[in-house]
Amino acid sequence: VRATEKFAPIYFFCHPLQSAETDVAERANKRPIWIMGHMVNANYQIDEFVNLGANSIETDVSFDSSANPEYTYHGVPCDCRRWCKKWEYFNNFLKALRKATTPGDSKYHEKLVLVVFDLKTGSLYDNQAYDAGKKLAKNLLQHYWNNGNNGGRAYIVLSIPNLAHYKLITGFKETLKTEGHPELMEKVGYDFSGNDNIDQVANAYKKAGVTGHVWQSDGITNCVASFIRGLDRAKKAVKNRDSSNGYINKVYYWTVDKYATTREAFDIGVDGIMTNYPDVIANVLNESAYKGKFRLATYDDNPWETFKN
């Protein structure tokens, strides 16, 4: 080597790996949040709400007199500043939902990972609950899960308003088993949405043989100021979730459209917020007080896994 030549310095860069490890650690320490678009009952609203920031939607399901799921329809009254009468035939909605949650489809939304079916079983007799669950399972199996052949991938929550209708869960579960697809129950969770006493809800799950995959809702229509209802029951649900012997895995609060109420809900540690304005919730998630503690849930987040305060 001539004296005039110099060796080029060699640098070892570890930053990408360190950065990835840091990202994983930070992600693990942040509570995953489901922004739940409320009352998504027309096919076109799937795109609308996801584009506004929702990673989850809630859809109303009405039943006919024979306990067949018939329409995605809410009807009047509903939340203030919303049109209550948008609807679709249930099976047609399921097909649109399948396209929106199947990778590779032209209508696919990677962000849409959870669907809450608000089951309007109030029109049914208590002894029809099992049949409603059975027929709901058959419809989902055919039109959403595509009979187990590359169907929609979203997680599903069956939200039931009446504790007396716990046999809907039994009918749903037993039908998937009979039809040869018990593995799909891994994608299914539960919610009793009637704002009942937490202990009474626990008893209904016991009757239904449910020991996991539980979301607990709490809330009131946006037509009533949130401070009138308050967050007392939601706090009890969070306390149950965080206890060593609680039955709740996730807690969501509804219907939240205001920035102040969103912050209050995040402050007590909810996992999901149902809203008519997903962009409001997304904006709060990005505020400096919250972006270090919370993040938008993705498909990699198990919605049946408990994240305690």
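Numbering starts at 1 and runs along the chain as displayed.
Using N, Cα and C of the backbone, Cβ positions are placed for all residues, glycine too.
Features reported for this protein in Swiss-Prot:
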- HIS38: active site (ACT_SITE)
- HIS74: active site, nucleophile (ACT_SITE)
- GLU58, ASP60, ASP118: Mg(2+) binding site (BINDING)
- HIS74 to Asn: Does not release choline from LPC (MUTAGEN)
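Ranking the recorded positions GLU58, HIS74, ASP118 by the number of CB atoms within 10 A of their own CB puts GLU58 at the top.
Surrounding the centroid of the Cβ atoms of GLU58, ASP60, ASP118, where the record places Mg(2+), the chain contributes additional residues within 8 Å, namely HIS38, MET39, VAL40, ASN41, THR59, VAL61, HIS74, VAL116, PHE117, LEU119, LYS120, SER159.
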